[in-house]
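Report on one structure; see the data block that follows.
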Amino acid sequence: MRVLLATCGSRGDTEPLVALAVRVRDLGADVRMCAPPDCAERLAEVGVPHVPVGPSARAPIQRAKPLTAEDVRRFTTEAIATQFDEIPAAAEGCAAVVTTGLLAAAIGVRSVAEKLGIPYFYAFHCPSYVPSPYYPPPPLGEPSTQDTIDIPAQWERNNQSAYQRYGGLLNSHRDAIGLPPVEDIFTFGYTDHPWVAADPVLAPLQPTDLDAVQTGAWILPDERPLSPELAAFLDAGPPPVYLGFGSLGAPADAVRVAIDAIRAHGRRVILSRGWADLVLPDDGADCFAIGEVNHQVLFGRVAAVIHHGGAGTTHVAARAGAPQILLPQMADQPYYAGRVAELGVGVAHDGPIPTFDSLSAALATALTPETHARATAVAGTIRTDGAAVAARLLLDAVSREKPTVSA
């Protein structure tokens with residue numbers, strides 16, 4: 001049996017699929033992965049065949065200017081078209097297709113799977129995105145009247161907005177390969193049987209009328225040692241505070257403001273350069289900049305983790321028992337910020353842009369013995385087998401060819 005995994009997103013979208021790929025392979029199936037060209041080295045590390053699809057996922061971060069509305073429209077057009085152009089050859093002979101991340105790409109992937117008669121599966125990294133009549137949808141970043149309409153109407157409004165953005169492009173490509181038009185974009189891309197690749201303690205699945213399954217987060221154990229230089233820095237003093245924004249750019253002056261606040265608490269700093277290639281504001285001996293490292297090990301040796309609130313970073317920090325301060329920038333990050341605060345394992349910063357005072361106050365909470373104790377306690381409840389659970393679920397579903405889980 002051969003399985004195709006596909007995504008066009010950033011590290012936060014690709015890394016869970018890397019974990020799933022390894023666990024599917026462990027069960028004896030062949031696996032290949034369609035992903036941006038940036039993923040070549042990572043997939044080579046774990047021995048998963050890589051089919052480069054689409055442009056570099058780093059391109060939006062490395063732009064000199066912010067994305068405009070026209071840029072977003074062009075990206076959407078290309079994301080949908082790329083799936084129709086590239087996925088068919090990669091999916092040929094596969095028994096199933098699994099995708100995560102951008103809806104614009106997912107609807108293209110499912111269309112190809114439909115044409116080839118291949119079962120299709122979609123996984124969320126955040127339960128708040130699972131459509132439900134019992135809680136409101138996450139904001140789409142556009143003017144909304146959601147406070148004046150009921151919850152099902154809010155989801156339908158967002159679904160119609162998705163159709164307005166994607167429907168014409170999608171159905172044009174579908175018509176070209178002999179497929180009927182799609183109107184319900186959410187159900188088509190997400191299916192009525194989605195998976196939730198998030199931890200049930202950190203991000204519990206809420207009531208939904210869909211046949212959703214929560215597997216736990218898809219995280220591959222990382223056995224890599226820390227570099228001698230980083231290990232020496234850690235050994236040279238008390239646990240530092242980690243600062244990083246992953247594959248996002250940092251808000252203006254956020255690095256300087258954060259380091260000033262951390263220093264004011266008498267703590268050292270580890271700055272993750274990330275995709276934006278962040279730099280330290282000075283050459284102080286109390287700061288250390290890092291590139292690619294084993295965060296699973298590193299987070300177990302820091303006093304706190306200040307980050308953007310991506311699902312992957314939040315899960316890894318929670319599993320390591322590290323207190324967190326989340327500066328949510330977009331998408332599912334406000335949700336994870338709220339959950340960290342609700343669990344008592346850290347602080348949800350009010351808004352994406354920190355000030356010295358706001359971060360100082362957040363650190364005053366995150367660095368307390370009480371927060372550390374709570375983070376340690378919650379760490380013991382976080383599942384470590386999510387990718388293995390999903391791999392078994394996938395292969396069992398395909399083998400049984402159950403209509404409730406196949407396209």
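Heads up, the Cβ atoms here are built off N, Cα and C, so glycines get one too.
Keep in mind the model shows the original residues, not the substituted ones.
In Swiss-Prot, a mutagenesis experiment is listed as Asp13 to Ala, annotated with the note Decreased kcat, while it does not affect the KM for UDP-glucose. The mutagenesis experiment His125 to Ala is recorded by Swiss-Prot, whose note states: No decrease in catalytic rate. Here the residue is the original one, but Swiss-Prot notes a mutagenesis experiment at this spot, Asp332 to Ala: Strongly decreased activity.
Features recorded in Swiss-Prot, as mapped to the structure shown.
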residue: Asp13; record: mutagenesis position; Cβ within 10 Å: 25
residue: His125; record: mutagenesis position; Cβ within 10 Å: 25
residue: Asp332; record: mutagenesis position; Cβ within 10 Å: 22
Euclidean distance between Cα atoms of Asp13 (mutagenesis position) and His125 (mutagenesis position), Å: 8
Rounded to the nearest Å - Cα separation of Asp13 (mutagenesis position) and Asp332 (mutagenesis position): 12
Mapped DSSP class for Asp332 (mutagenesis position), helix or strand or coil: coil
Local backbone state of Asp13 (mutagenesis position), from DSSP in three classes: helix
